[in-house]
Every structure is written in C-alpha cells, then in structure tokens.
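Below is one structure; the comments refer to it alone.
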Amino acid sequence: MLPKFDPTNQKACLSLLEDLTTNVKQIQDSVLEAILSRNAQTEYLRGFLNGQVDKQNFKKNVPVVTYEDIRSYIDRIANGEPSDLICDRPISVLLTSSGTSGGVPKLIPLTTEDLEQRISFSSLYAPLLYKHIDGLSEGKSLIFYFVTRESKTANGLMVRTMVTSFLKSIKQTNSFLWDSLQVSPHAITTCADTTQSMYCQLLCGLLERDNVARLGAPFASSFLKVIKFLEDHWPELCSNIRTGRLSDWITDATCTSGIGKFLTAPNPELASLIEQECSKTSWEAILKRLWPKAKCIESIITGTMAQYIPLLEFYSGGLPLTSSFYGSSECFMGVNFNPLCKPSDVSYTIIPCMGYFEFLEVEKDHQEAGHDPTEKPVVVDLVDVKIGHDYEPVVTTFSGLYRYRVGDVLRATGFYNNAPHFCFVGRQKVVLSIDMDKTYEDDLLKAVTNAKLLLEPHDLMLMDFTSRVDSSSFPGHYVIYWELGSKVKDAKFEPNRDVMEECCFTVEESLDAVYRKGRKNDKNIGPLEIKVVKPGAFDELMNFFLSRGSSVSQYKTPRSVTNEEALKILEANVISEFLSRKIPSWELHELHSGR
C-alpha cells in the first residue's frame, strides 16, 4: 500500500514516486504477501489455497476470472452476507463500474482503507504537473466534479460511483486541503442536483477567473458537457455577476452557501468582459479567453475519450491537454509521468503498491479478428512485460478481487526506472463507447435484431449493418449503417420515416442500463442515428478490406468501423438518415437489478 506522505510537499511526492518505480519487484511481492496473509481465511481463497499464502500456490491454484465468475459472491454480500466471503475488512461500498454484466453495471467491492489509498494516489499527480508546468502552483484548479444519484442494496450497503465515493469521503472538517487547491468549494460539488452544481461551479470559476491555473474534469466527455452548459447559460451567469445576485432557481443549500463568499457585490465590468467573449461568432479558444492565466486542461483523454481531443483543442486555444492517471473501479493503477506529451503519446506508469498486477498476453489484432486472444492464456508479472506487446491487466486487490480481468487492452511502451508504462489500446470486444457506456458486439447485435423485426410487415430485410460513434458534435451519438433489401424482386422502396425512427428507438431501448442512463438521466449521449446505404455498399466495404489483405473466406463485416477510408465508402453511399425521436427508459433500480 502507499506509504503515508504529505501531498502538499512536492519534493517528498516526487521522491516517493522515484522509490516506488525503482523497487517494483520487491513492492509487488510484498503487496501479494500482504493481501494473501490478510485474506487467506476468506471463503473464496480458502477454496483454492486451503490456507497457503505463497506466491507459487497462488499462481498455480487461484484462477484468472471475469466478473461473471465472482458475481455470486458480490451478490451474496449485496444481499447481506458478511464481507469475509472475499475480504477480511468490511466492504463499505459497492462501486458501479462503467462495465456491465448482462446489461447491468458491475458492482465492485471497496473497503474504506482502499478508498483512502485511492485518494492518496490521486494527489500524487499534482506535483508532476507542477514539475513540468511553470507557474501552475501559483493558481488554483477549476476541475468540475459531480456526485451522481446513489442507491442502497437490500441490506443497506451503499452503491455509488468512484467519483461520488471520493467526494462524499471528504468531510467538512478536512475539506481545508480541497478548498486551498480548488476554486469551487467542496460543498458545491456534493450537491445532488447536477444542474445547480454545474452552474455554481462555473459561476465560481468566472468570478475567480484570474486565479484559475488549470481547468478540466475527470473525463473529456464531462468537461465538454460543462462547456456546452456554458454556451447555453452564459447570459444568465453574466446577469448574476452584473447584479451580484444569484438566480432564484438555485435553491440547494450547499450551493447557495458555497457561492456566498464569491458573489458578494455587483461586478458589471467583469460581466461585460465575459459577455464580450461569449457573444463572439466563434467559440474557438474560449477557455483561454475566459481564463487567461490557465496553463493546461486536465482530463482523461485516452481510450474512448480520445475521440473528444479535436473538440477540446478547438475550445482550449492551444492549452496543453494533460491526461493524469489510469485506473478503473476495480483498481487505480498508473500515473502519466510526462503530462506535456502529445495526447496520442500518453502512457501510464504502473504504481506497484496499489495492488498486485499481472498481465494476460493479448494478440494485437484481437479486436478486429473477433476471436479470443489466446487458447492458452499466458499471464506474466508486472516486471516481465515486453515492450511492444499487448496485455490485459489482471488485478489482485486489498478489497477482495483475486486475479480479476479488468477488460482493458494495454500496450507496453517502455519503462520508468523499473516500472513499465503502457498506452491504452481499447476495451476487449467493445464496439461502441461515448462516455461511460460500453456496447459490446453481442449487445449491438441483439439490439439490431430486435429492431429489424419492425421491417418485416413492410417486406423489407436488413441485409447488413455496421456502426460507428459520431463525436463531431456534443454529445456524441451512435450511428448505425443499414443496407436494406426488399422481399419483392425489383421493387423500389422508400424507407418509411416513422418505421425507421421506431427502429432507432428500439435499438436504444434494447441497449444496456448504462447507455440508457446516459441518454435519459445524464444526457451525455445523443439520439441514435440510422443511415440507410445504397444496395451494394457493403460489397464495396468488403472489397476495401480484401484489398488490405483480408481473406475472403474468413471475412466478416466489422460491426464497428473507425478506418477513415472505410467510413468514406459508407458515407458516400448514404441515401437517407433517421434519428431516434424518443428517449429510452431507465430507472435508478436498474443499477443493481436484472433489467
């Protein structure tokens, strides 16, 4: 586990990172020994190790697992059985993962001790930024955080996201460190009404514009959501600043009290300045114009977030985009030691004390090939990865996960001291993703199968399909390309708009709870679009891939297309376009139910 350190002492933090990345093997062996010694008598480990706690028996007898393999244990804990099924410490919260199991968000166990470790881990990044960016420590951060709605299991165990757990763990008595580093008071970020919270965080940021040194949000998609909100609400924000009065619709007590020390008097000069910038024809470089002393944008821009880099670059006006760390609900793992690198070059150095890390070797073309990475998986230790090879992380944690496959694909790009660093390649078998949603090929196929039933009464058939994410506007949305055929030979057909719009809705309604929550509740996913292409378009697509070396006998239409030339072929053949006109259903209980 992380040694105790002073997060305000930059020199001490950097020294700690040097030590951790130098003594990797020793730390990893110690971490595994500590985890096994603590948890050897749990029901889960007892079944494999029979009380033994050595590394050799662990690797030989404890299987590499997916969520489905351990779901029964987590369900039992959620239903009231003791935590010692999997962990010797009490499970304090079940984190809702962005990944799903059967369309339901995975529930990941977390102890209070592990949560505190993750908070400490998060504070390691600021010293790296200060080291690389001159003057950054002279101002504060305007990083937008939001809590999400929580729920409880049948026995009262909290179910919430990692960010919500982080924000709720900071009490009023120890929020002084937060308030010394962040522009927005901690209290405002804990407001359950995201709209009020976002408005007040923006208002704080505008009032303190000359004190903002960095901007951002945990993920690129959420930061763009803030920018879109600013586009819609800047006149009202300017009015509040001009009059010195907060809008009447802001009623949450945490917001009104938090904004009180900022909005103290009318400031017509500042209001006019903001109004002048926001009313210009183009919003290019708006972030740099509104916050002239900002040095960087801090947000995760790797993986599915990479699609938002062009939009962030447009709004930022040349400010560096920094991607801080790599982690998941299951485990926090890596830090970006080179924050000023190009977004396409971001790699994360694994911090060896956060868990025990193994890596499952993966074929580089596994996502395109559509088959399992290897028939006999090869699992290697952290120190034994090879540069240029692709791996799936396998984590063993202090909170009760043992040899758990995270589902990401990482590529080893080098070493910092003795700790390997990785770039993010993608998710195993994910074909579409915009924000926290992750739609797998099977999920998409089932959704399209449900929708195409609506074509049958009209003598139409779905001949083939593929998909992509359109992130040219915000929020992004799914696009599905359909090639239709008629059951009546030589018949000319014009797809009925009502039918096709219902097909769009049926696909959305058939997707998992995380997607539907993003559409209905979070509003960070736009309406799904179906584009009908000319007959023969998919033959052109096949010929394109065959020309690049694919085998005609093994060719399968890719269910998601990212290749620019392939997309040009599809777009050139589009004859009609349809958008979903209804919002799919979603209810809070779906976070931990079977729907």
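Cβ coordinates are placed from backbone N, Cα and C, and glycine is handled just like the others.
For all the noted positions, this structure keeps the original residue and models no substitution.
The feature ATP binding site is assigned by Swiss-Prot to SER97, SER98, THR302, PHE325, TYR326, GLY327, SER328, SER329, GLU330, TYR348, ASP408. Residues near THR302 (ATP binding site) in space but far in sequence (CB under 8 A, at least 6 apart, same chain), listed by position: SER323, TYR326, PRO343, VAL346, CYS423, PHE424.
In sequence order, PHE166, PHE325, PHE332 make up the list of same-chain residues 6 or more apart from SER122 (mutagenesis position) whose Cβ falls under 8 Å from its Cβ. Under its mutagenesis annotations, Swiss-Prot gives SER122 to Trp the following note: Reduced affinity and altered catalytic activity leading to decreased efficiency toward indole-3-butyric acid.
Annotation note: SER122 (mutagenesis position) sits in a helical segment as assigned by DSSP. Quoted from Swiss-Prot, the note on the mutagenesis of SER122 to Tyr is: Reduced affinity but enhanced catalytic activity leading to improved efficiency toward indole-3-butyric acid. Reduced affinity but increased catalytic activity leading to almost unaffected efficiency toward indole-3-acetic acid.
Quoted from Swiss-Prot for the published mutagenesis SER122 to Phe, Ile or Leu: Increased affinity and enhanced catalytic activity leading to improved efficiency toward indole-3-butyric acid. Reduced affinity but increased catalytic activity leading to almost unaffected efficiency toward indole-3-acetic acid.
Quoted from Swiss-Prot, the note on the mutagenesis of MET162 to Val is: Increased affinity and enhanced catalytic activity leading to improved efficiency toward indole-3-butyric acid. Slightly increased affinity but normal catalytic activity leading to slightly improved efficiency toward indole-3-acetic acid. For MET162 (mutagenesis position), the Cβ neighbour count at a 10 Å cut-off comes to 22, with all displayed protein chains included.
PHE166 (mutagenesis position) is surrounded by 18 other CB atoms, counting those within 10 A of its CB over all protein chains shown. Under the three-state DSSP scheme, PHE166 (mutagenesis position) falls in the helix class. Record note (Swiss-Prot), mutagenesis PHE166 to Val: Strongly reduced affinity but enhanced catalytic activity leading to reduced efficiency toward indole-3-butyric acid. Slightly increased affinity and slightly better catalytic activity leading to slightly improved efficiency toward indole-3-acetic acid. The unchanged residue is displayed.
Positions annotated as substrate binding site by Swiss-Prot: PHE325, PHE332. A strand conformation is recorded for PHE332 (mutagenesis position) in the three-state DSSP classification.
Experimental mutagenesis at this site is recorded by Swiss-Prot as PHE332 to Val, annotated: Strongly reduced affinity but normal catalytic activity leading to reduced efficiency toward indole-3-butyric acid. Strongly reduced affinity and slightly better catalytic activity leading to reduced efficiency toward indole-3-acetic acid. Over all protein chains present, the Cβ of PHE332 (mutagenesis position) has 25 other Cβ atoms lying within 10 Å.
Fewest other C-beta atoms within 10 Å: among the binding-site residues PHE325, TYR326, that description fits PHE325. Taking the C-alpha positions, the distance from MET162 (mutagenesis position) to SER97 (ATP binding site) comes to 8 Å.
Non-local neighbourhood of GLU330 (ATP binding site): SER97, ILE108, VAL395, THR397, LEU401, TYR404, VAL406, each in the same chain, at least six residues away, with C-beta under 8 Å from its C-beta.
Applying an 8 A CB threshold to same-chain residues 6+ apart, the list for SER328 (ATP binding site) reads SER97, VAL406, ASP408.
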